[in-house]
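Visitor: Quick one: the structure is below, and I'll ask about it shortly.
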Amino acid sequence: MAAIAAVAARRRRSWLSLVLAYLGVCLGITLAVDRSNFKTCDESSFCKRQRSIRPGLSPYRALLDTLQLGPDALTVHLIHEVTKVLLVLELQGLQKNMTRIRIDELEPRRPRYRVPDVLVADPPTARLSVSGRDDNSVELTVAEGPYKIILTAQPFRLDLLEDRSLLLSVNARGLMAFEHQRAPRVPQESKDPAEGNGAQPEATPGDGDKPEETQEKAEKDEPGAWEETFKTHSDSKPYGPTSVGLDFSLPGMEHVYGIPEHADSLRLKVTEGGEPYRLYNLDVFQYELNNPMALYGSVPVLLAHSFHRDLGIFWLNAAETWVDISSNTAGKTLFGKMLDYLQGSGETPQTDIRWMSESGIIDVFLMLGPSVFDVFRQYASLTGTQALPPLFSLGYHQSRWNYRDEADVLEVDQGFDDHNMPCDVIWLDIEHADGKRYFTWDPTRFPQPLNMLEHLASKRRKLVAIVDPHIKVDSGYRVHEELRNHGLYVKTRDGSDYEGWCWPGSASYPDFTNPRMRAWWSNMFSFDNYEGSAPNLYVWNDMNEPSVFNGPEVTMLKDAVHYGGWEHRDIHNIYGLYVHMATADGLIQRSGGIERPFVLSRAFFSGSQRFGAVWTGDNTAEWDHLKISIPMCLSLALVGLSFCGADVGGFFKNPEPELLVRWYQMGAYQPFFRAHAHLDTGRREPWLLASQYQDAIRDALFQRYSLLPFWYTLFYQAHKEGFPVMRPLWVQYPEDMSTFSIEDQFMLGDALLIHPVSDAGAHGVQVYLPGQEEVWYDIQSYQKHHGPQTLYLPVTLSSIPVFQRGGTIVPRWMRVRRSSDCMKDDPITLFVALSPQGTAQGELFLDDGHTFNYQTRHEFLLRRFSFSGSTLVSSSADPKGHLETPIWIERVVIMGAGKPAAVVLQTKGSPESRLSFQHDPETSVLILRKPGVSVASDWSIHLR
């Protein structure tokens, strides 16, 4: 017993030292990230091997005599001219202007991982036909669209053309590399294979290959091929080197975006001579800005933009991935490019992209646009659209690590009412649970969680509690016992349950790649299983990269084993998506499939948009972190993840009051709006600041809540079409080169342009208003400005430049109450901003704000408002929808209007009625008072 007690004491000390070390990093707020904890490309052996291959003639040749053309795909064998290993290329034309390329081993020693559960369905194909052929190439025509694919045999290459214009080339630089599986080397002096240096995999069909000497030379094992060590961690690599890589050349393209998550510029940078962009979900403490290091999530989607074309590349691989970017115009200034143009330079701009992944197959979708909105639709057709969030989740969220107890929560709740500040959600971090045992409540601090939740519900507010995917190893903890007994944990390579260190101390990690595990997890959110939960409790998934304090790079060992025998290296980047998926499914199931979920996740992958919101992780209370939140969320929006935000105020350190105010002002115009703070920071609820800062924050909150109908409509459009809510300016103005690198301002939909104030002590900002023959109206003063131009605008502590584009109509709620649920039946005010042609258009989506009835019962309204010829018309934009609602039109504000002699309202079946109005000749603003018509009815208002 004494020995057992001593071991237990050592384990407690070990756990404490690890947690203190973790906290030391978090609390050592003068320190930046310790880069030595995270690999560079040179320290990642497969990246180093892949990157050592230089451009040249590819060693791969297509064997055209093996070409087979079926109804859905073309297949052809590829051979490596040195190793003689055969691969199989599967090429598919897809509907909606897409092409899919898959390359795998023809006869693998064991199957290679193919990423499941990301695509919403098998994409419908467009038939390929052979339209030309010679000894070294085949020309293929895609049945849908004016596209051709040229397959060149030697060296292997693919070219995609529209008519005679080259859109994209594959393997044009000869950088394709596919590390085939092989038997580990056996030293000559050893006669027993078990005595070899590498781990011996199980015998599988295909064993017994006898490579020729040329093959052996080509397959010479480099350091890290069969075993790799990083710091104190060893990766056994029982299946040897299995990396894949491929290059893509984009002629005519200079501007590329996407592949989040990185704390870097919106426009991706050239990586030659530096580090590639890394995609490997990691818990990075106090991440640095303006570098390509990996962060919490990975979306392997890249967008390329030019004046005349947009393209997308979706690299479907869940393993560690690096992306190299090169350009033949890198280093040239805008003046230099203009000079080339004026002098008739024949050099076509080109960007080259190189993808490198540690395992899996090559599986890539080429999305051919031609417009960026086409690319958005194409990607959404593959991986799904942004889930329609419940209305409350678009309101303001108040969080910190941690609110102490029930009394603290209720005091914060009351504080918002006492200071006339709206709030929808209060959050609880890890301290709310009993000893970090998730699905429980601390019996001392939160003895009556149902009473607390009921009190919040009476205020029409919600609570979010954290549920992380690491489970305390404790024989008295029901969650752990069930997972262990059902064999649902991730395993070590020897078959035991994997254990690592995280917040609870020793923890095991549920294997979310297992459908049984996901079903079990979802069931845990039922009200019977999650004691103390209620319908107004929602969930936050943190640490789901997964974070392992004592693991390599603060994550799981790559040779850990998942469902189906797959290694963690194969599935790493999809783990967080599975956690998000299972949690969202659990919240849906607990309501019998009626209620929409809200789940925030830190880790993500392609497809995560279907399950909820994400955020930019543990940022810092510094002005540069405020600035970087814009390109970080814009990059996510471009690849489908619209529901993004950054911790308002910064997670680490204490923000000065001015910074906190500016962060609220920016957060009010970002999709996910949550203030959050570290355990060691001072309390920063808005009413704790001096009155002038309180007033500025209150104004920001009011702006957010008044725009909720607009936000909700934008999210419905994102849900239906796949269009981003928060957009770079270039998305709306694809031919305006001035917008291509702008990342300090952005648009919401096509209507609002926002330029946050992100410099300390700023008295003004430079705002670029794009668009030939566009007009922009300041939403506060209604002053009209013409585009394109750059304006210097003075700002005060309480102001932030926001403009409404002429030609748009924005619906608003003007009666701000304590929460969104208190406002959902309030009347609407329409803000009509007229274009120079005197026209405008906008939409309004309404439903009950929280159920799936808009889908299952068509209980919704989608209204279209159009202004033309001095008439404002309301009509249904989707006749399938129907909704009984008390909401009516309270007011119409028309910017850019002259004074009419009369204003007349017409509704079906009713006589004309005159409306009272007020006109300001200085601002050209016309206000129509109380039309009094139902938002659900058809009507028209005529200015005479």
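Using N, Cα and C of the backbone, Cβ positions are placed for all residues, glycine too.
Below are the features listed in Swiss-Prot for this protein:
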type	residues	note
BINDING	Asp283, Asp429, Arg602, His676	substrate binding site
MUTAGEN	Asp542 to Glu or Asn	Loss of enzyme activity
ACT_SITE	Asp542	active site, nucleophile
MUTAGEN	Asp618 to Asn	Loss of enzyme activity
ACT_SITE	Asp618	active site, proton donor
MUTAGEN	Arg818 to Glu	Disrupts interaction with PRKCSH. Nearly abolishes enzyme activity
Visitor: Measuring Cα to Cα, how far is Arg818 (mutagenesis position) from Asp542 (mutagenesis position) in Å?
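Guide: Taking the Cα atoms only, Arg818 (mutagenesis position) lies 28 Å from Asp542 (mutagenesis position).
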Visitor: Which residues, same chain and not among Asp283, Asp429, Arg602, His676, have a CB within 8 angstroms of the centroid of the CB atoms at the recorded substrate site?
Guide: Trp401, Ile466, Trp540, Asp542, Met543, Gly617, Asp618, Phe651
Visitor: For Arg602 (substrate binding site), just count the other CB atoms lying within 10 A of its CB, please.
Guide: 26
Visitor: Would you mind reading off the Cα separation of His676 (substrate binding site) from Asp618 (mutagenesis position), to the nearest angstrom?
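Guide: Just about 9 Å between their Cα atoms.
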Visitor: Of the recorded positions Asp283, Asp429, Arg602, Asp618, which one has its Cα closest to the Cα of Asp542 (mutagenesis position)?
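Guide: Of all the candidates listed, Arg602 is nearest in space.
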Visitor: Can you count the other CB atoms that lie within 10 A of the CB of Arg818 (mutagenesis position)?
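Guide: Here the count is 19.
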Visitor: Between Arg602 (substrate binding site) and Asp618 (mutagenesis position), what is the CA-CA distance rounded to a whole number of Å?
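Guide: Their Cα atoms are separated by 10 Å.
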Visitor: Taking the residues the record says bind substrate (Asp283, Asp429, Arg602, His676), how far apart in Å are the two Cα atoms that sit farthest from each other?
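Guide: So the binding residues stretch over 17 Å, Cα to Cα.
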Visitor: Work through the recorded positions one by one (Asp283, Asp429, Asp542) and point out the residue whose CB has the fewest other CB atoms within 10 angstroms.
Guide: Asp429
